[in-house]
Structures are given as C-alpha cells and as structure tokens.
Amino acid sequence: MSSPSKPTSPFVDDIEHESGSASNGLSSMSPFDDSFQFEKPSSAHGNIEVAKTGGSVLKRQSKPMKDISTPDLSKVTFDGIDDYSNDNDINDDDELNGKKTEIHEHENEVDDDLHSFQATPMPNTGGFEDVELDNNEGSNNDSQADHKLKRVRFGTRRNKSGRIDINRSKTLKWAKKNFHNAIDEFSTKEDSLENSALQNRSDELRTVYYNLPLPEDMLDEDGLPLAVYPRNKIRTTKYTPLTFFPKNILFQFHNFANIYFLILLILGAFQIFGVTNPGFASVPLIVIVIITAIKDGIEDSRRTVLDLEVNNTRTHILSGVKNENVAVDNVSLWRRFKKANTRALIKIFEYFSENLTAAGREKKLQKKREELRRKRNSRSFGPRGSLDSIGSYRMSADFGRPSLDYENLNQTMSQANRYNDGENLVDRTLQPNPECRFAKDYWKNVKVGDIVRVHNNDEIPADMILLSTSDVDGACYVETKNLDGETNLKVRQSLKCSKIIKSSRDITRTKFWVESEGPHANLYSYQGNFKWQDTQNGNIRNEPVNINNLLLRGCTLRNTKWAMGMVIFTGDDTKIMINAGVTPTKKSRISRELNFSVILNFVLLFILCFTAGIVNGVYYKQKPRSRDYFEFGTIGGSASTNGFVSFWVAVILYQSLVPISLYISVEIIKTAQAIFIYTDVLLYNAKLDYPCTPKSWNISDDLGQIEYIFSDKTGTLTQNVMEFKKCTINGVSYGRAYTEALAGLRKRQGVDVESEGRREKEEIAKDRETMIDELRSMSDNTQFCPEDLTFVSKEIVEDLKGSSGDHQQKCCEHFLLALALCHSVLVEPNKDDPKKLDIKAQSPDESALVSTARQLGYSFVGSSKSGLIVEIQGVQKEFQVLNVLEFNSSRKRMSCIIKIPGSTPKDEPKALLICKGADSVIYSRLDRTQNDATLLEKTALHLEEYATEGLRTLCLAQRELTWSEYERWVKTYDVAAASVTNREEELDKVTDVIERELILLGGTAIEDRLQDGVPDSIALLAEAGIKLWVLTGDKVETAINIGFSCNVLNNDMELLVVKASGEDVEEFGSDPIQVVNNLVTKYLREKFGMSGSEEELKEAKREHGLPQGNFAVIIDGDALKVALNGEEMRRKFLLLCKNCKAVLCCRVSPAQKAAVVKLVKKTLDVMTLAIGDGSNDVAMIQSADVGVGIAGEEGRQAVMCSDYAIGQFRYVTRLVLVHGKWCYKRLAEMIPQFFYKNVIFTLSLFWYGIYNNFDGSYLFEYTYLTFYNLAFTSVPVILLAVLDQDVSDTVSMLVPQLYRVGILRKEWNQTKFLWYMLDGVYQSVICFFFPYLAYHKNMVVTENGLGLDHRYFVGVFVTAIAVTSCNFYVFMEQYRWDWFCGLFICLSLAVFYGWTGIWTSSSSSNEFYKGAARVFAQPAYWAVLFVGVLFCLLPRFTIDCIRKIFYPKDIEIVREMWLRGDFDLYPQGYDPTDPSRPRINEIRPLTDFKEPISLDTHFDGVSHSQETIVTEEIPMSILNGEQGSRKGYRVSTTLERRDQLSPVTTTNNLPRRSMASARGNKLRTSLDRTREEMLANHQLDTRYSVERARASLDLPGINHAETLLSQRSRDR
C-alpha cells in the first residue's frame, strides 16, 4: 500500500495499471497502484472526484485527460516527419533557415505583452524560430492559463478573480497562515544568504510538474500552488535609490562610536550645555558620515550595475505552455511606474555612456562584436563541434561522445545507458501545441518548471536538469569557472529518456514530473528522480537524476550549439547563490584589543567628567564663594542639578579623549596597506599573470603576528603537476628518475647531490633520446609528442617489442590498455594542430597516466556512443563501456567495466572490470589464489622503493566476470543508483561487492614536484619563529620524504609516531582510543617530562619561543580522529605538538584540517595562517585567522574563499616577513600615537577647568577643537601607519628573526598603550602650565597697551605647543625619515598657522578677532613655544637615547648595520626564495662593528644588555661570507656541519618490528628472501631501498612491502 505522505501522480483518468519500475526514496503515489480507486463523488464535492488511497483522501479534477494508450507508432506521422534519428530534420534553427523572411514578419509584430504575439507554425517543421519578446514582469500570456494567478507580494494578494486586495495587514496575516511564514520580503539579502548557506535544506523535497496539473494536495483553497519558490531575480545590493539615504545612515549608526558622538551633538544643540557653535561642532561627524556614505554608495553602485546586467540578461524560455508550479505575477500600477522609470533612467544612462564617451563607444562596439561572434560560433558547432576535426580518423557519426565528469561525484551514467531508444518521453500520439515556441526573455522571469534553451557561450540562468542538447548523444560541455574557479571544461549528460527532444514541438508532446531534493550548498552532489508514464504499457517509469545531469547557474555552455533543460532551482535556491555567503567575516587582533583601549579612555573620560560635575556642584552650593556661571544656575536651583548639567558639559568638552576619526583612519590605513600588497611586483606570478590579491583588507596587521602556519602539501608545497616516472609490471620495474625527494634522501646520507644529480640527469637524457627513436620506429603513433614524455625507460619499449618474451609483452600491453581505458578524461583538438588531441582531465594524476599510455602507443582519442576509442599502435579500436564506478575519497579507487564480445556470435560475452586505486586498497582486494606470491612481493618492494623516493603510487588490477554475474550485479547497482536518499552509501556498498578477487596488473609512480623556493621559504619561516604544520591527505611515507626535501624535517629530528593500530602498538592495547592516549602520554613523559595537565597547558600558552627539543610528530588520520576527541586527549596532543619543531598530519580529511587549526588557535591563543590550493582546503582556510589561497592546478575555490590569494607558496614568506611585519609595526605605533595626541589636547582643557571651577568654558577657540584631529595632527600619524619601515624588505628577508617581535606581541600591548597615555598626561601639563605661568598675571602688554590674558589667546599658546610637539613626536618615533614625511609635518604646522591667521582676520571670529596678529607678533610667544616643545620631547628623547645606547633592541642593531651599508651588496628587493635571484659570492666582512649581536634561536626582538651580547651565527656569518655551503643567501641559526650518514647498502639495518604472530614471521621470512634475490639481481636500488627515518615506531601508513602483503593476507 502506498504511503499517504508521498506525492500523488498527475495522471487521473486511468484507474488500474500495473506499477512501473521501482525506485527508492521519492516514489510517487501512483493512480496506477492497485490500492488507488475512485469513489463516487458526493454532492458536497460538486464536480470534484475524490480518490482514496491508504486512508487519505485526495482531490482530483474530474476533467479527464486524453487517452494515453500507446498506438502503433509505426503508422503515425506528424507534419511529414517520420524519422526522429536525424537531428537536422527536427532542429528549430536548421529547419527554418529557408523561412527567415516569414519569421521576421512575425518578429516585427511582437508587442511588449505576450497577448499580442501571434505566429503560425511552418509546415514540415519542428517548431518556431526563437522570437525576442520584450516581456516585462507584468506581461501575461492568455495561452498559458485559463485564469490569472497572482503571486503573493507585500500589499498585493492573489485571487482567482484577479481582484487585488489592498489591505496590507490582512494580506500579511493571510500569507503567514497559508505559507507558514514563508515570506522573505521583510528579511535583508544578507540574512537570507547567511541562512541559506548555513542550513542544509536538502531534506526539503520538491516535486515539479511539466505539462501536467498539480495534485490537489499541492494546491491551496483557491487552487493556487502551495509551494512558493524564490524569484530568479537576484539582488546583492544593500540599497536602492530610495532607500540609500535612510538605510545607510541607519547602518552607520549601528557603530557605537557614531552613536556616542551623535548624542553629544544633540546635547550640544541645547544652549544650557554651553556649546558655542553647535553647527560647527557637527562638522567632523558629518564629514565622516559623508565619506563613509560615498564609499558605500560607490561599492553598492557596482553591485547594482552587475545585478542589472545579470537580471536583464536574455535567455530562451518556452512559451505557450502553462507552468502549473508557480503563480503568475500580478504587478501593480505603482510597481509598473517605478520599473518604467528605472528602465528609462538606465536607457538614458546607457545612451549617454555609449555615445558620448570614447570608452562607451568602444564598449558598445565590443558588445556587437561579441554578439556576432556568439552567433557565428553558435552556427559553427554541430552535433559534436569540439570533435569535428577528428574526421580524419574516419570514425562513424556517433564518434566523439565525451566521458562524464567524475571528480567528487558519486553518481553514475550507467543507468541512463539502460534505456532503449523507444523508451523516451515523446508521446507521438499527442498533437504539438502550435503556440509553443522558445522566446527571448529576461533571466529574472525564469521560474521553476520552465523549459529553457541555452545557446553556445551563454551562461546558465538557473539550476536546471539537462533534457537534451544539439549533440546526438545528449552531451554538452560546460565551463564552471564562475562556480568553483576551475577553467577546464566539464561534460554534462542529458537524461537518456529525453535526449531525443530536439524542438519545441517535441517538448510539448511530453508529460513528466521531477522529484528533487531540496537546495543545498554542495556543488558536487544532487539527487532526484525523473518520472513519466510509459506510452507503451502505462507504467510509471523512473530515471535517476544526478549532478552529471544538472546545469548549474553561473556555468557557461561551451562547444555545444544548444542545450535544453527544465528549471529546478531559481534565485537564492541555486547553488551559486547559496555558496555566496559562506566566507566568514574576520577581524584583526589589534582591532579586537582596541576595544579595551577605548573602554579605558571611556573610564578616564567618566572620571574627568564626574570630577568636573562634583567640583562645580560643590562650588555652586557655596554661594558666597561662587558665581552663577550659566543662565541655568538660577533655573536649576540646586547643587545636584548644577553638577548633573556640568557633568554633561564636561562630556561634550572632553569628547576628543575618544577620537571620532580613529576608526575611519584605521580603515584608510588598512586600505592603503592592501593596495601596497596588491601592487608589489615581487609578489606577482608572471606565469599565471596573478598578483597577490588581498580579499580581506582589514586583517593586514595579523600577517605580522603569525606563529603557526598550516599548509597543505599537494599543490601547495608541491606543484600539483604530475609526471609519470616509474611503473612496475609483472614484477619488473621500469623507469629512471632523479627526484627531489631522492636528492633530499641522498643528501641526508652525506652524498654530494649536486654532482650525483648532474650525472644522473645526463644519463636520463641519453636514455630519453634512445627511447624516442625506438618509439618512432615501433609504430605510427599519431598522438606521439616527445615534448610531453616524462617516463624514461628504453626497457619497456624493448619489452613491448617482445624482447623479454611473449608473456612480458602481453603483461605490458594489458597494463597500458588498462591505463587508456580506466579514466575519466576528455580529449579536444589542439587549437594549433587539430590532428593532435589535448587531454582535459579532472585531476593531474589521471592526465599523467593517460598521457604516458599515449606516448607508448595506447592513445585514448575519444568516445563513441557506446564506449571509448583507443588507438593501439596506430590502429583504432572501440571498447564498449558498461559502467564507470567513480573515484571518491572513501573508496580510494575507481573502476570501469568493459564488455568483451564472445569469440563467436553465439558465445556469451564477458565483462572485464579494471580497477585502479591506492596500493593498500588494491592489495587488500586481490584474490589470494590467482595471484603469484612472488610477483606480489616484487611489486610490493618496487612500490616501497617508489614511495621512498617521494613518488605517489597507484596499483592497477582487473577481474573477469561472466555475463550472468554482471547482469545479476547490475540489477542491484541500478536500484542503488535510482535511490534518492543515501544514494552514495548504497552505491559504495554495491561497488564494494564487485571490486573483489582482483588480479594484479602492476603499479605506477608519479612525481609531484616541489614548488620553486619551497625549501628556502620554510627555512626562513622557521628562523622567524613560525611553526609549520603540514596537513595532507597523502600517505605518510610520501609526506615524510617531501618533508625532508623541503626542510620541514631534518636528519637530526626524532620522529614521534602516533597511530591508532598496528603490530608495533599492540603493547598499548587494542582499543584505538587507548592506544593513542597511551602513546601520547608516553611521549610527553619520556621526551618532555610532562603529564598533560591544565597547568602545563597554561604555561605553554605563555611560551612563544621555539621548542628546545629536536622532535617531530607524525600522525595519521585515524589517530588524529582519536586525538581530537575529548578535552583531555586534545590537551595532551596539543602539548606534544607544541614541544615539537614539526608536525605532519597525514591522511586527514578537510574537516580534520579545520579542527586542527581551531584547536591550536583557540586553545593556545595564537595567530594562525592556513594556506592551500584546493577545495579540500577551504574549511582550513576559513578557520584560520588568515587564510591564503594559491591559484594552482586544482581550481580557484580556495582562492575565492581566502583572505589573500598568491601564485606560489614562496610568496607567503614575503607576504608575512615583509608586509606583515611592516603593517603590524605601523598600526601598532599609530594607534597609541592617536590616543596620545588627544590626551594632550583634552587634558589641557581639564587643567584649565581647575581655575574656573569646571564651569565648561573653552580654553581654545572652538574651531581648534574641530580641526585639531581633522587637519592639524592627523596626516603625520596616517603617513606613519602607511609609509614607515623599520628596515628594508631585503633586510627583512635576510634577517627573518626580526619577525619574532610580532609573535611575542612586543609592538602592541596595553602596557605600551598606558605608557603613551602617561606621556600624554605629562606633556599636557607642559602645554597648559607653561603659557599659564607666563600670562596668568597679565605681565605681557602689547604695543597698543592691550594684554594677552584672554583665554582664546592663551589657547593659541597651548594649541601651538600641543600641535608642534605631537607632530615632532610622531616624526621622532618613525624609523623612516625622508623628505616626504618631513614635508607633511611642515604642512600640518602651516595649516595651523594659516588657519589661525585667516580665521582671526574675519570679524566672524568675534572674540578671537585679530588674535593671530596680537599673539604671533610677541617674541614671548616664540620663546614659550620653543621651551614648551623642548620640555615635552626632551624626556622621551633622552630615555630613547639611553635605551638605544646601553640596552639596544635587535632591530636597532640590525638597522645600524643596514644604515652602515653592510647589506648593500644585496640588490633592492632581494628574495632568498626566488630561484632566479642573483648569487652573492663576495660580502665585505664586518671589522669595525663595536659589538657583535645576538640573533640566535633565543632571539626575541627585545632589548639586550651589553653583557648578554655575544658573537654568534647570524647575521655575522652572512656578513663574513661563511655561507658557501648555504648558497650565500639563507639566514640560518645553525651553521655547524651536520653529521653525515654513511650510505646503507645492506639489509642488516632494517628497523626491528614487533611481529607478534606466526603469520607475520612467515611473511617476513619470505619477503626478506625475495628482497635479497632482487638486490642480488640489481632489481632494487641499494641507495635507498632500506633507508628509514629515525622514528619512535614504524611509521603509520607507510606501505612497506610487508605492510601491503599483510593486508592481502588478512581474511576479508
């Protein structure tokens, strides 16, 4: 019995039918089920029939449908068309080429509304030419609906009669009642994005119908759809022209500082508070608000333009068919008027911009060129335009169907291949709708359930299910660059049942519905079911829909003439919009700590104001000794009232103690810093044409405080450009290479790797030339390209010729054929040479494997309708692919199943499964009886050798199936593939059954080369005090060898291995949790004498130096999962890693990467940086304080989610050590300077209040209060934060130890802030009391006999001393003195004197009139100014001089060396990580430096006494030229020669292992015997076959030969 909760079938006329094909998940309640019956309608229901099923009552329209029984289609023709196999016969565009004149006549008759559109179908055609309609939102189509449907909007209610209910309150209540609060008009765009991004709504299932009425349970009481889908119109803007002013003002006054100053302005507007000029007092706030509004307006205007362009983009929507899934929008006259005005303004703006400016005319011309190019390209692509040039291969018309896109997908194409051509959607018994046509319309008018056709080079307007394409097999190319950043083309496949649809006439003769999961953010997952009624037997048919059948909004159609699809998600439900709001907002550490400084100033402000209120109230109470200074004194009538008013007067008077311009100044500074980073040419990657791009402009100072860097390996430390180097086939190893990891291993053995590497590479080059000649002579390989040959082995060419016997020849052929068949790559003609095919792979590994097979004569040249085309030694063969079982991270393997025909037509065919995957996975699935034991041992030893060289290894295997075995399995597979829920898990279970009992073919080894400058970059970061953790998904041995080659590990380190299981840890128990806990506890106790207590963790948080021990932690994913589980376990694991110099986490998932970053960041309270290049690094990047994305080979998703984007890993050293240190030091000096200068000015007023009972009178003329921060003192401080440099970028890179001051937080802390505040208090005393003592008795008389005792005149003295001392104080604290900064210091002083002279010459200055002439003319003024400034600056200058001479900081020592010219031999911008850097061989030694410096491992950036300074290492070793072996540029903290290890060439030094079982001992004895034989026969390289890192335990996950064999020998 069907479940009543399932959606009902749209078919209502047939009462009894057999059930169709079953599907899991969203099975519809079909009227063809036996349990479905009609009851006799009662009078209460009128003309509605009621259907009962399973106890539920379903309403149905009684109007019967047409008979859907299947006639004899062989006798049925329509419009003279009886052949549906030829695309050219039924394509809209091709059919009407001869009728353009008549169609253009119809186009000219098109009106703005669909009502006026009339067109006549041409005879013998499949539809209509696309007609462009100016279809506004308010347009309705009479052919689409019998009655108008109104879409709910605020203030516009829909109803059947078309009447509009204007009552907005009732409308809102009605909408909430019927749609369960599903109205989103009242929420902001940001909220909707955030909610949709954070919530997984995949369980919100939806059913979308085409050409069918909705079931009654999906309609409301008015017969309108219950489901409300978002419009396809997007709005990323915050404002509209009408709402910009109020919303922007409201947004700005969410800032507490702005609210605070607004309250003060409101208070100042009341005369009782004594503000002299309230209007002038509002100038600073008005300026800040206007500047911010202009900035916001410019930013939002760009978004508005982009929104308009996107929403008004044209696409082709099928018209003439009623879309039952949505209600038609009813647009009110007011909205029509607003939209008409908006369109008119846009048109006017476009007209003037395109016709009155040169840039606009050029843009208009470019648009016309693009349109012509698009139309030309659209006509040029046939059924397989991208493969047309392969016609020289003389393939059939079906040749060229590309493979599917399998990356990160867990879906399949096999179920689509199960349908015959007769099992399709088109019901030829139905008459085509003559009013149905594809018409151009705006993206914003696309709705769920619409049929959309997209042409070549057009973007996809919404997420839609692909129904058909111009290609005969329903495939199309899409570019997903806008979605995930990847530039390689991907293939999407139309549904098998609908690929025959080629025209608007065909689609009108179909009826179907889609059961879909809800919207979610996963770009690589989609599950749904496509259902229709079989025209032959009336059963409900089902075809599963997966991500391969989905075209996502934002993608672009490429190399395909057109594609047709059904819209399933629109607007905010599309995946690109859901992912738009994922990136979190980050705030820098200084910005967070700045709040505490502001609070301290508020406390100080309150104390001053409270004091003023108390004093003034007390004096008011003592009337005989006080005066009523204010008019309110007689009104208040009490001391308490007087004190209360005086408190707020003081708040207004001392408001500058909390600087209003601080926040906007910080924003300006960080913007400038981001611009400098972006324009740094030394961070520009010329190969990618990619500069360092700041995406988060407000965290630049965090770059200078990084203590931990978390890095991915593949694509980050390595290039992710895979090169096939070696392989093992039938126990024979092929290939010769000298890898970087091998060079690092040989270097640890004490070998001169430069000479050995040069010799090896010369021999490899000779073998390569020989191999190329032999390959050319062996066969006519049309795809052979010597430049792409990375696999060098002349032996394999000889074996392919049969020199080692037929058996080895067959093994090599089978191995290479497996490489050519088991993959998911695409091929396209090369643009320069169409006969050559370019490989388009989803991963570099697959590209390397397929490319190597091609070079050896097994070329994959394309796909046919039924399989793959492989050119074998010049002869093309077709292989029918039955199924492809995709790779995913949990399976760690992929397989393909090939059909093998019988030897005779009567023989039953067979199925061959080819599987490739991780060596450990393949070995565990090998058949224990059909594989030769010696062969497995040899292969395992070869794989061990490859992994030791740092190569990535894979294994290939196969299994032969009988046809009956395959048919039984594929039935279960199809059921799993049709499941909507848990489809991935079901598929994994089914594939696990068949991927067993495999026969080993061999193994491959691929090199992922290190990026340029990685070893030097890591060495510099380590010397800077930055700890590097490598978080990778690679196997442990590969990661370790890469770690040694890139300086993460060194030979002096002891590796502390943490793993959850294995024979070596049996003594710790069998429970993984117990094993990991015991291991970590043992290491803490034995190596560091720690127990893992809370007190030890608190002590570790205070320690920021480098670990004293020489240890490294190696942990795999299973052990890491245990280590992150539980507070105690996390604490112990973190303490262990904290005391180690390097940490390698291997086989970790993206979620584990993010968890490790969060653990370190939150627990240790340190600054973290995460760097990666792939989508699996996004979580880690977003979890760190600073996320850096590398624009690499794995797409740009990491770049899009990062805070900074760079081209290579080595650029992070300059980003951190140079720009990070500069930004941190600048901002750390600017902020206390900002508070300091305000304290001087504000406290001068406070001292003045002592002598007037704090009555609130102003010492300064009021304009001084406004311009002091705005013009007199702001520019020097801002220039300090933008341009100051402690040392040059070259010195910063050569002496990375200078960076440690940021890690130790020496430049910015509350102690420094309080010190500046105290200095400001002292200088405020000087600024006020020096002029006061000089003038308080009016001893100075001017020439005209007038005194200078007016408070405004005295205020000129105070202001002049404060402005001059502040600006000179800033100049003194700068490291960089140049004419530019000096110029602005002078200009700031000139502004003060210029304004005073200009303002006092105007009578508007009232009491201040002629003040400048009277004050500046007195010699006493200049004397007081000089003495006041001298006493302000002399104490600080004296203290700084004493400290620098007797207690210098390391930066001051290095600066003296730099200024003396000790680094002059290094060119400007010298980068030790740049491979193309100049070599510095001769450096002038230091012979007259008074005292050597200490820059050893204890360097902390703080001051040292003379007694503690000792001669040691860096940079003295640099300056004395002692860096010959260090390449002349690396700043190293240790120059001692490392102990050289003798090469190990025997097996006696193999690590001892705990073999607890007899099986293990027997296995080891056999393997040792095989190893010795191979060594004797020179089948293993003795240089590194037994090399092992010094480790506490056998390394986890290292696929030693015995490890692989033990996995095989275990019972499954």
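Cβ coordinates are placed from backbone N, Cα and C, and glycine is handled just like the others.
Listed in Swiss-Prot as a mutagenesis experiment, Asn258 to Ser is described as follows: Decreases glucosylceramide and phosphatidylcholine import into cells. According to its DSSP assignment, Asn258 (mutagenesis position) is helical. Using a 10 Å Cβ-Cβ cutoff, Asn258 (mutagenesis position) registers 18 neighbours.
For the mutagenesis result Ser386 to Ala, the note given in Swiss-Prot is Loss of activity; when associated with A-396; A-403; A-1566 and A-1592.
Listed in Swiss-Prot is the mutagenesis experiment Ser396 to Ala, annotated as follows: Loss of activity; when associated with A-386; A-403; A-1566 and A-1592.
Listed in sequence order, Lys713, Thr714, Arg952, Ile1042, Cys1146, Arg1147 are the same-chain residues six or more apart from Asp1034 (ATP binding site) with CB atoms under 8 A from its CB. Per Swiss-Prot, the feature ATP binding site maps to 712-714, Glu846, Phe887, Ser889, Lys892, Lys916, 952-953, 1032-1034, Arg1147, Lys1153, 1176-1177.
Look at Asp1173 (Mg(2+) binding site): DSSP puts it in coil. Positions annotated as Mg(2+) binding site by Swiss-Prot, on the basis of similarity to another entry: Asp712, Thr714, Asp1173, Asp1177.
All chains included, 31 other C-beta atoms sit within 10 angstroms of the C-beta of Asp712 (ATP binding site). According to DSSP, Asp712 (ATP binding site) is assigned to coil rather than to any helix or strand. Residues or ranges marked as active site, 4-aspartylphosphate intermediate by Swiss-Prot: Asp712.
Of all Cβ atoms in the protein chains displayed, 18 besides its own lie within 10 Å of the Cβ of Arg1436 (1,2-diacyl-sn-glycero-3-phospho-L-serine binding site). According to Swiss-Prot, the 1,2-diacyl-sn-glycero-3-phospho-L-serine binding site annotation covers Arg1436, on the basis of similarity to another entry.
One mutagenesis experiment named in Swiss-Prot is Ser1592 to Asp, and its note says No apparent gain of activity; when associated with D-386; D-396; D-403 and D-1566.
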Request  = Could you work out which of the binding-site residues (Glu846, Asp1173, Asp1177) has its C-beta surrounded by the smallest number of other C-beta atoms within 10 A?
outcome  = Glu846
Query = Closest of the recorded positions to Arg1436 (1,2-diacyl-sn-glycero-3-phospho-L-serine binding site), Cα to Cα, picking from Asn258, Lys892, Asn1176, Asp1177?
reply = Asn258
Mapped DSSP class for Lys892 (ATP binding site), helix or strand or coil = coil
Residue among the binding-site residues Thr714, Asn1176 whose Cβ has the most other Cβ atoms within 10 Å = Thr714
Message = Tell me which of the recorded positions Asn258, Asp712, Lys892, Thr953 ends up closest to Asp1177 (Mg(2+) binding site) in space, Cα to Cα.
response = Asp712
Note = Closest by Cα to Asn258 (mutagenesis position), out of the binding-site residues Glu846, Lys892, Thr953, Asp1173, is Asp1173
Remark   = Asp1173 (Mg(2+) binding site) sits from Asp712 (ATP binding site) (Cα to Cα, rounded, in Å) at a distance of 8
Ask   = Once the chains shown are all counted, how many other Cβ atoms turn up within 10 Å of the Cβ of Lys892 (ATP binding site)?
value = 14
Inquiry  = Given the binding-site residues Glu846, Lys892, Thr953, find the one whose Cα is closest in space to the Cα of Asp1173 (Mg(2+) binding site).
reply    = Glu846
Inquiry  = Need the DSSP three-state call for Thr953 (ATP binding site) to compare against my parser.
reply    = strand
